[in-house]
Amino acid sequence: MDYPDPDTIRILITTDNHVGYNENDPITGDDSWKTFHEVMMLAKNNNVDMVVQSGDLFHVNKPSKKSLYQVLKTLRLCCMGDKPCELELLSDPSQVFHYDEFTNVNYEDPNFNISIPVFGISGNHDDASGDSLLCPMDILHATGLINHFGKVIESDKIKVVPLLFQKGSTKLALYGLAAVRDERLFRTFKDGGVTFEVPTMREGEWFNLMCVHQNHTGHTNTAFLPEQFLPDFLDMVIWGHEHECIPNLVHNPIKNFDVLQPGSSVATSLCEAEAQPKYVFILDIKYGEAPKMTPIPLETIRTFKMKSISLQDVPHLRPHDKDATSKYLIEQVEEMIRDANEETKQKLADDGEGDMVAELPKPLIRLRVDYSAPSNTQSPIDYQVENPRRFSNRFVGRVANGNNVVQFYKKRSPVTRSKKSGINGTSISDRDVEKLFSESGGELEVQTLVNDLLNKMQLSLLPEVGLNEAVKKFVDKDEKTALKEFISHEISNEVGILSTNEEFLRTDDAEEMKALIKQVKRANSVRPTPPKENDETNFAFNGNGLDSFRSSNREVRTGSPDITQSHVDNESRITHISQAESSKPTSKPKRVRTATKKKIPAFSDSTVISDAENELGDNNDAQDDVDIDENDIIMVSTDEEDASYGLLNGRKTKTKTRPAASTKTASRRGKGRASRTPKTDILGSLLAKKRK
């Protein structure tokens, strides 16, 4: 591709590269970094002005030396060179880069010769952790090879500051918002805690581009970021985290901006969304013209074929005939392998490499099989199927995933949870595990077991939501001190609360102590952010022609003369701009859009987008810290719907809590039987230290 003209900003867009995914696998271990290298070579060969990466560059927040080496090598080969970077930075980068020393863009550093700058945000996989709250993107920023922007310092008070660029007559405002837990971000937007700083707007002078990394669709009422929460001055939103590639712009008619969902560059789960063709995108922006987007297919993607069948739909199969079922499934897999190999040959022939490859790359194959009992008979017997691992091992050496070619699952039946299960209602029986296993599509995660166990237990001290998240950090992100730190923090908080309760200090009754502890636990689980009293925002032009921001009858001026703040209104979820009539600018000019129109219906009450307290309810606030499974990180994925359904059931079960009783009620209840437990003994000893 030729060089862009002096007034065109050319951007390569990518997201969810997941370098390091499954890197110990002898067949697919190098797929992620090879594709990332291809992406960056496309940026170099197409003479782009910058690369924008919308999260999850690495698959884990502690990447291996191999993954880190491959990324550093690729960035050095593709981003450094003699070609000058023609972008002029107009804003103060120290407001965006939250570092002590490296507060400038890397291409303006005299110690580096950067030809293609990379701007990236952190995702949910490579997020910050540890005492210093550092993530892999911080390390790359310190090396000078990446510009890490969009960091979130406080999740309940977020200020989104753009980087302002100019090339010729074209001006670009680049916004970034790193990954925040979806429920928490939903609550922050709802409470008016998100502030956008916007450049001076004149007749569409600025092209406003934003990168986010959140759920795009609702797994629960609050576990996603609605497009309606984003301000309407944006022109385009790059949506990371979702792995399905949608190779066209989708227009939001309510907010009047376009949404691009690039998808992942490597298949991290064997599901339908990952089976779609994968692209990177080149965006050309020129002042006065509609943006031009060009999708470029990725060539290093391993061929992936997926098929779903139901044994009920095969008339000649009988539930008890295991051999006939296995024979039929083998035929289906053989057909999928033939189709995948033909597609790989065609791809190599188009690239001119058909005769140079000694062996075809092995494809990824996934056959999902519903083995539920036939619905047209009274027999409750399910189809007899072979062990999935043994069945899959037939194809070792011919497919890339020789251990999980087939996935057996049953249709979900209505779930009725018993209050008592096993001993004291806190244990999970083999039948419970089997039910969870079948509901999750044959692949069970530790997170699902922990969530189900906590729903059946009646913890009197630790909040289940926080404990669930601590276990996830311990298992998924190898944070060995996550559980210890969480328990120590919660005990310290609750002991501090109880030490100020005079009635608790006076009583020695164990039952009364337990009742008071439950109240403290409920209060500790729900920490709502108080809504701001006045979020109304007004804009006016001052004497210098620059915007100023007024909120709550106070005038607040920003530090940069080119940027003005914009608050997200707590009532309507949009940015209100009311300007003086004497200098009222015209609205954003209508661009000729080539985007696919998608009619977005008005959100009903069931989606809980409105900020009315009676619609959201206390239960949603109480469960704002529920962590939703990231289906895109599963080595062999289940359906997102299956995973979210199990968590949603847990959520509904958990929200049925009794209202907090008063201390007087607790006192009367404590006059009955009395029994001491190790938990109350521990609290008693801690409180004794407090008394001293």
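Note that the numbers count up from 1, one per residue, in the order the chain is shown.
Including glycine, each Cβ sits where the backbone N, Cα and C put it.
Taken straight from Swiss-Prot:
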BINDING   Asp16, His18, Asp56, His243  Mn(2+) 1 binding site
BINDING   Asp56, Asn124, His213, His241  Mn(2+) 2 binding site
MUTAGEN   His59 to Ser  Reduced but not abolished 3'-5' exonuclease activity
MUTAGEN   Arg76 to Lys  Does not affect ability to mediate DNA repair
MUTAGEN   Asp109 to Gly  Does not affect ability to mediate DNA repair
MUTAGEN   Asn113 to Ser  Abolished ability to mediate DNA repair
ACT_SITE  His125  active site, proton donor
MUTAGEN   Trp239 to Arg  Meiotic defects due to inability to DNA double-strand break repair. Decreased interaction with RAD50
VARIANT   Pro380 to Ser  In strain: SK1
VARIANT   Pro659 to Ser  In strain: SK1
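Annotated features taken from Swiss-Prot, shown on the structure.
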residue	record	Cβ neighbours (10 Å)
His18	Mn(2+) 1 binding site	29
Asp56	Mn(2+) 1 binding site	31
His59	mutagenesis position	24
Arg76	mutagenesis position	12
Asp109	mutagenesis position	12
Asn113	mutagenesis position	14
Asn124	Mn(2+) 2 binding site	22
His213	Mn(2+) 2 binding site	27
His241	Mn(2+) 2 binding site	25
His243	Mn(2+) 1 binding site	29
- Item | Distance from Asp56 (Mn(2+) 1 binding site) back to Asp109 (mutagenesis position), taken between C-alpha atoms, in Å | 26
- Query: In Å, rounded, how far does the Cα of His125 (active site, proton donor) sit from the Cα of Asn113 (mutagenesis position)?
  - Reply: 30
- Item | Asp56 (Mn(2+) 1 binding site): nearby recorded positions from Arg76, Asn113, Asn124, His213, Trp239, Pro380, Cα cut-off 10 Å | Asn124, His213
- By Cα geometry, the one of the recorded positions (Asp16, His59, Arg76, Pro380) nearest Trp239 (mutagenesis position) is Asp16
- May I ask for the distance between His241 (Mn(2+) 2 binding site) and Asn113 (mutagenesis position), taken between their Cα atoms and rounded to an integer number of Å? 31
- Cβ atoms near Pro380 (variant position) (within 10 Å, other residues, all chains): 8
- Note on the structure: Pro380 (variant position) and His243 (Mn(2+) 1 binding site), compared by Cα position, are separated in whole Å by 38
- Whole-number Å only: compute the distance from the Cα of Asn124 (Mn(2+) 2 binding site) to the Cα of Asp16 (Mn(2+) 1 binding site). 10
- How many whole Å apart are the CA atoms of Arg76 (mutagenesis position) and His18 (Mn(2+) 1 binding site)? 19
- Task: Would you mind reading off the Cα separation of His18 (Mn(2+) 1 binding site) from Asn113 (mutagenesis position), to the nearest angstrom?
- Result: 27
- Query: Of Asp16, His59, Asn113, His243, which recorded positions are close to His213 (Mn(2+) 2 binding site), meaning a Cα within 10 Å of its Cα?
  - Reply: Asp16
- Query: Cα-Cα separation of Asp16 (Mn(2+) 1 binding site) and Asn113 (mutagenesis position), in Å?
  - Reply: 27
